[in-house]
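What Swiss-Prot says about this one:
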- Ile1 to Gly: No change in antibacterial activity, complete loss of hemolytic activity, and complete loss in cytotoxicity towards HEK293 cells (MUTAGEN)
- Thr4 to Lys: Increase in antibacterial activity, moderate increase in resistance to protease-mediated degradation, complete loss of hemolytic activity, and no change in cytotoxicity towards HEK293 cells (MUTAGEN)
- Thr4 to Ala: Increase in antibacterial activity (MUTAGEN)
- Ile5 to Ala: Important decrease in antibacterial activity, important decrease in helical content, and complete loss in cytotoxicity towards HEK293 cells (MUTAGEN)
- Leu6 to Ala: Important increase in antibacterial activity and important decrease in helical content (MUTAGEN)
- Gly7 to Lys: Important increase in antibacterial activity, increase in helical content, important increase in resistance to protease-mediated degradation, increase in hemolytic activity, and weak increase in cytotoxicity towards HEK293 cells (MUTAGEN)
- Gly7 to Ala: Important increase in antibacterial activity, important increase in helical content, and no change in cytotoxicity towards HEK293 cells (MUTAGEN)
- Lys10 to Ala: Important decrease in antibacterial activity and important decrease in helical content (MUTAGEN)
- Ser11 to Ala: Important increase in antibacterial activity, important increase in helical content, and decrease in cytotoxicity towards HEK293 cells (MUTAGEN)
Amino acid sequence: ILGTILGLLKSL
């Protein structure tokens, strides 16, 4: 889901 993508971006 989009939340997963946002989580990865926050990891950066």
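Each residue, glycine too, has its Cβ placed from N, Cα and C.
Shown on the structure are the features that Swiss-Prot records.
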residue: Ile1; record: mutagenesis position; DSSP (3 states): coil
residue: Leu6; record: mutagenesis position; DSSP (3 states): helix
residue: Ser11; record: mutagenesis position; DSSP (3 states): helix
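Here the C-alpha separation of Ile5 (mutagenesis position) and Ser11 (mutagenesis position) works out to 10 Å. Taking the C-alpha positions, the distance from Ile1 (mutagenesis position) to Gly7 (mutagenesis position) comes to 10 Å. The local packing around Ile5 (mutagenesis position), expressed as other Cβ atoms within 10 Å of its Cβ over all shown chains, amounts to 9. Long-range Cβ neighbours of Gly7 (mutagenesis position) (same chain, at least 6 residues apart, Cβ-Cβ under 8 Å): none. Thr4 (mutagenesis position) sits 11 Å from Ser11 (mutagenesis position), counting Cα to Cα. Between the mutagenesis positions Ile1, Leu6, the minimum number of other C-beta atoms within 10 Å of a residue's C-beta occurs at Ile1.
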